[in-house]
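This report refers to the structure that appears directly beneath it.
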Amino acid sequence: MKTKYRISVLPGDGIGPEVMREAYKILNILKNHFSLPLEIKEFNIGGAAIDQEGVALPKKTLLGCENSDAILFGSVGGKKWDHLPIDKRPERASLLPLRKHFNLFANLRPAQLYSELKYLSPLRSDIXIKNGFNILCIRELTGGIYFGKPTGRXLKKNNIEYAFDTEIYYDYEINRIAHLAFQLAQTRNYKVCSIDKSNVLNSSVLWRETVQKVSKNYPDVHLSHLYIDNATMQIIKDPNQFDILLCSNLFGDIVSDECAIITGSIGMLPSASLNEKKFGLYEPAGGSAPDIEGKNIANPIAQILSVSMLVRYGMNLKKIADKIDQSVISVLKKGYRTADISNNNNYLKTNEMGDVIANTLISGE
């Protein structure tokens, strides 16, 4: 491990600063209790940066991220900045440029339904079953139809308007995301399901062929393929059959949100975006939730689990990441809840949940 591991913390807007305060409790425990050599610096991002520095992604923030080993991100955006041009708003002008600047091509979205929270899932109880489910959706983030050229809108001579986008994938883009999926499968349950539409799309034919070739390097991992339409049905029908879902940009955008909603609370779900050097941006899967900003009722678990993902994938310290995850599970088993996951009015405030998880991590109970 490095003698110093530098983390740029970007709290952002809405509930971002509130849940980030709870993540700091975990970071301080990692420094002081587990003796991890963390160097933590905080920078402005999003609407907060617009208000204070005039732009959503200040040069100082970008430079700080360049000089770090990982980014811990909160959330950005809110109605306050909706009057700005779209490309100047916090969401478009901060997070997307960060992803592009650091070439964060792989998005990891765990979707876990804890057995203690199965009542939250919209799925029938016999589908969610007593042990819940744990899926990791791996989405290619920098290729595909969102970035393909040409794209645009036009008008034909007979006044018929039309629009077009281009789905394009290069084999190296598929190759690197596939290798990552198989490598992560070797740390989990040795199963990868690749999702495509190769019965219709040429880009999906290349996707399936490339993933199949890469799989030969990982004979211990079982590979299966599903068309996107069937995959979305199978996830609802029996999520337990899946471990890792490997998806293109468009399909991953759809599938990762589907996996998230069947857990019942997006406030529980972290995410990571990685580049080829395993530099990563770690953030909750949810948004800035301005409607509950300042009420001290936001769920900090997704932000805390984002720290766990940073430790697992950025620092490669699986055992310590497991301890953070286990602390969350232990707290849930004891019946502690925040407002979004409580089935009654007896719930903890944001800071109280952070304290309980932090104390559990220290005690190991």
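From the backbone N, Cα and C atoms, a Cβ is placed for every residue, glycine too.
Original residues only.
The NAD(+) binding site annotation in Swiss-Prot covers 78-91, 287-299, and the record cites sequence analysis as its basis. Sequence-distant contacts of Ile86 (NAD(+) binding site), defined as residues of its own chain at least six apart whose C-beta falls under 8 angstroms from its C-beta, comprise Arg92.
Among the features that Swiss-Prot reports, substrate binding site is placed at Arg99, Arg109, Arg139, Asp229, with the record citing sequence analysis. A helical conformation is recorded for Asp229 (substrate binding site) in the three-state DSSP classification. Within the same chain, residues at least 6 positions away in sequence whose Cβ sits under 8 Å from that of Asp229 (substrate binding site) are Lys197.
The feature Mg(2+) binding site is assigned by Swiss-Prot to Asp229, Asp253, Asp257, with sequence analysis given as support. Asp253 (Mg(2+) binding site) falls within a helical segment according to DSSP. All chains included, 18 other C-beta atoms sit within 10 angstroms of the C-beta of Asp253 (Mg(2+) binding site).
Every protein chain considered, the tally of other Cβ atoms within 10 Å of the Cβ of Val255 (variant position) stands at 25. Under its natural variant annotations, Swiss-Prot gives Val255 to Ile the following note: In strain: GA2181.
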Binding-site residues compared (Asp82, Asp257, Glu293) - the one with the fewest other Cβ atoms within 10 Å:
Asp82
Out of Gly78, Arg99, Arg109, Ile297, the binding-site residues in the record, which is closest to Val255 (variant position) when you go by Cα distance?
Arg109
Most Cβ neighbours inside 10 Å, all chains, among the binding-site residues Arg99, Arg139:
Arg139
Could you tell me which three-state DSSP class Arg99 (substrate binding site) falls into?
helix
Fewest other Cβ within 10 angstroms of its own Cβ, chosen from the binding-site residues Ala289, Ile297:
Ile297
